[in-house]
Amino acid sequence: MLRRALLCLAVAALVRADAPEEEDHVLVLRKSNFAEALAAHKYLLVEFYAPWCGHCKALAPEYAKAAGKLKAEGSEIRLAKVDATEESDLAQQYGVRGYPTIKFFRNGDTASPKEYTAGREADDIVNWLKKRTGPAATTLPDGAAAESLVESSEVAVIGFFKDVESDSAKQFLQAAEAIDDIPFGITSNSDVFSKYQLDKDGVVLFKKFDEGRNNFEGEVTKENLLDFIKHNQLPLVIEFTEQTAPKIFGGEIKTHILLFLPKSVSDYDGKLSNFKTAAESFKGKILFIFIDSDHTDNQRILEFFGLKKEECPAVRLITLEEEMTKYKPESEELTAERITEFCHRFLEGKIKPHLMSQELPEDWDKQPVKVLVGKNFEDVAFDEKKNVFVEFYAPWCGHCKQLAPIWDKLGETYKDHENIVIAKMDSTANEVEAVKVHSFPTLKFFPASADRTVIDYNGERTLDGFKKFLESGGQDGAGDDDDLEDLEEAEEPDMEEDDDQKAVKDEL
């Protein structure tokens, strides 16, 4: 009997030893307890992270806050995390290629976990999970329930319908199903109508900023409601942070105007107020974003726009379509009137894209590898009598650093050639209309001709590979730019130094 009891205790101890630990209400998972956690929890959100990842560090307190909130509510949803650098088998199994990667598991299903796509604040996480595990809109039986919903999040939407089976109510529910990161409620209770000053059916968006609420006007259709929410769910001016980035770059509005403003500047409040005043005229058309130009985490954003801290305050506009295009105001005045005028002229198509360029170094052509900037690119690359091979690089790029000595040797090889030029251009500081650079390094060949031909190089990055390409007139090693981009994306996650810059590239 004693032996059996001891055996049971030993088995129980082993089970407990392998059970997930908790850190700030977040389950700590490993390969040894991952399956057990999936079996124990109907809904499980898992973050695959790396200890060195800045984005993961920024997410950690919000992730823990969300976990604590759900646990306190007695929810069936649990949050967990996996150190992907230690648990490489799990990371590979679930296709982790960047950090953080967050996946949602339902009923232990490991075949098709859902990718988490919402923001990185606690409310965003909780709202997304509740929408994934519950009804599209919560039924609100009384004023207390409605007030609780409104107070629970930065933004909430309530549909007021005297008949919740009406066509309008059904359109409302369809809109609710389409949005993951905002809580929706629906009510037919007359007291709730009175509480929020409604005497007929309607939809109201409640928010803890700007005007506080927006009443929907017009025909209640899914499309109209989604458009209404898109126009009103973000503040007139939203600060760019680690937490707000997914809302900014994942939203429907792809034209962004950015105010680079140090919070330490003496007239900070006045300049921000001017920016906000201008924003009132462009809701739903242009997203107004404020960036603290003094903050260390934002320096690479400044670099992307060719700005230095001492040049701020400054305004820039960017379109986030397939080809990102930047625009610069003609005036440096940051009054509401000037910013409004700039936005109107942009929307009317009267503003030309802004292309960055460094100053041309005096010795740009004194070395075997010629230095190109925006100002001399056209003259050199499209010289009808020269075959020009150009490396478009970024100073921070690990692949570019590896290529540098080989590229220098290539320059030495052809320094005395009468019609072959080896060149390089820093694409983080220089832009040209003729070439769009999507990854680093990008290698392009400009053969001697009058038709402005551009050939992408996608061969081996070796001296012999480059020489064969040049001696073949740009044939041996030629390939599509898309192929090169795929190669870079496959390689980059292994380069830790590129993590932050890759995030900037992905977001911008």
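Placement of Cβ uses the backbone N, Cα and C atoms for every residue, glycine included.
In the three-state DSSP assignment, the secondary structure recorded for Cys53 (active site, nucleophile) is coil. Its own atom aside, the Cβ of Cys53 (active site, nucleophile) has 19 Cβ atoms within 10 angstroms in the protein chains shown. Residues or ranges marked as active site, nucleophile in Swiss-Prot: Cys53 (among others).
According to Swiss-Prot, the feature active site, nucleophile maps to Cys397 (among others). In the structure as shown, the Cβ atom of Cys397 (active site, nucleophile) sits within 10 Å of 22 other Cβ atoms.
Taken residue by residue with DSSP, Cys400 (active site, nucleophile) is part of a helix. The active site, nucleophile annotation in Swiss-Prot covers Cys400 (among others).
According to Swiss-Prot, the feature domain 'Thioredoxin 2' maps to 349-475.
Quoted from Swiss-Prot for the published mutagenesis Ser331 to Glu: Phosphomimetic mutant. Does not affect enzyme or chaperone activity. According to its DSSP assignment, Ser331 (mutagenesis position) is coil.
Sequence-distant contacts (6 or more apart, same chain, Cβ under 8 Å) of Ser357 (mutagenesis position) comprise Val373, Gly374, Lys375, Ala429, Asn430, Glu431. In Swiss-Prot, a published mutagenesis experiment is listed as Ser357 to Ala, annotated Abolishes phosphorylation at this site but protein is still phosphorylated at other sites. No changes in chaperone or enzyme activity.
Mutagenesis annotation in Swiss-Prot: Ser357 to Glu, described as Phosphomimetic mutant. Reduced resistance to protease digestion, sugesting adoption of an open conformation. Increased chaperone activity. Decreased enzyme activity. Increased binding to ERN1; the structure shown retains the original residue.
For Leu403 (mutagenesis position), the same-chain residues lying six or more positions away in sequence with a CB closer than 8 A to its CB are Glu391, Tyr393, Pro441, Arg461. For the mutagenesis result Leu403 to Trp, the note given in Swiss-Prot is Reduced interaction with ERN1. Abolishes interaction with ERN1; when associated with I-128.
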Go ahead and report the DSSP secondary structure tallies for the domain 'Thioredoxin 2' (349-475): helix first, then strand, then coil.
31 helix, 28 strand, 68 coil
Please list residues from the chain of Ser331 (mutagenesis position) whose Cβ is under 8 angstroms from its Cβ, counting only those at least six apart in sequence.
Arg338, Phe342
Looking only at C-alpha atoms, tell me how far Cys400 (active site, nucleophile) is from Cys53 (active site, nucleophile), rounded to the nearest Å.
22
In Å, rounded, how far does the Cα of Cys397 (active site, nucleophile) sit from the Cα of Cys53 (active site, nucleophile)?
17
